[in-house]
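Visitor: I'd like to ask you about the structure that follows.
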Amino acid sequence: MNSLTWILAVLFVTPAASYFIHVDANEEQCFFDRLTSGTKMGLMFEVAEGGFLDIDVKITGPDNKEIYKGERESSGKFTFAAHMDGVYTYCFGNKMSTMTPKAVMFTVEITEPHQQAPGAAANQDAADNAKLEEMVRELSSALMSVKHEQEYMEVRERVHRNINENTNSRVVMWAAFEAFVLVGMTVGQIFYLKRFFEVRTMV
């Protein structure tokens, strides 16, 4: 029973955090997480708005060794296992842009290395529990991915709705301006023609 409780608890204890940041033009924002050797860390990101929806991404380890580097990416997902204890850094850079800020939504998921479930007496039971726990972890990761994708879709839907509303308002304003100009030109032509014929009559 203790083993079952331990395994089911894995589904709810996987640390994960979601963030929404704004990276100004020619700026780089970095974040840090302290990991132990063997810990898995997953980074999923998407550029919600700004320019061509691209951002530079970089992940470095405690030894300043580059683990991942991507340039001008609009979205992505990368998972790695910590090769040593220490602070791992992941940065989002917008240095390629001189004017446009970028809005980035990203999620960090940290999975601790496998530990034997308490109360596992025999090796076979321990192996079965480890396999079941790994399956639960994979299910948990899949559910988290679905949740994050839904969050990304909500953000993108909101951004596109704002763009559409802004575009519609501009179209309405431009149509009103064109109508005003058309009415003005029509009235001007009427007065011009009226004056022209009045002059012809006097002659």
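Cβ atoms here come from the backbone N, Cα and C positions, even for glycine.
Grabbed the feature section from Swiss-Prot, which reads as follows:
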type	residues	note
DOMAIN	28-110	domain 'GOLD'
MUTAGEN	V47 to I	In allele sel-9(ar26); suppression of lin-12(n676n930) egg laying defect
MUTAGEN	G51 to S	In allele sel-9(ar176); multivulval phenotype in combination with lin-12(n676n930)
MUTAGEN	G51 to R	In allele sel-9(ar174) and allele sel-9(ar175); multivulval phenotype in combination with lin-12(n676n930)
MUTAGEN	S97 to N	In allele sel-9(ar22) and allele sel-9(ar177); suppression of lin-12(n676n930) egg laying defect
MUTAGEN	S140 to F	In mg550; defective expression of the proteasomal subunit rpt-3 in a pbs-5 (proteasomal subunit) mutant background
Visitor: Given the mutagenesis positions V47, G51, S97, which one's Cα is the least distant from that of S140 (mutagenesis position)?
Guide: V47
Visitor: Going by DSSP, is V47 (mutagenesis position) part of a helix, a strand, or coil?
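Guide: In the DSSP reduction, V47 (mutagenesis position) maps to strand.
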Visitor: Of V47, G51, S97, S140, the mutagenesis positions given in the record, which has the fewest other CB atoms within 10 A of its CB?
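Guide: Counting other Cβ atoms within 10 Å of each of the mutagenesis positions V47, G51, S97, S140, the minimum falls on G51.
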Visitor: Averaging the per-residue pLDDT over the domain 'GOLD' (28-110), what integer do you get?
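Guide: The predicted confidence over the domain 'GOLD' (28-110), as a mean pLDDT, is 92.
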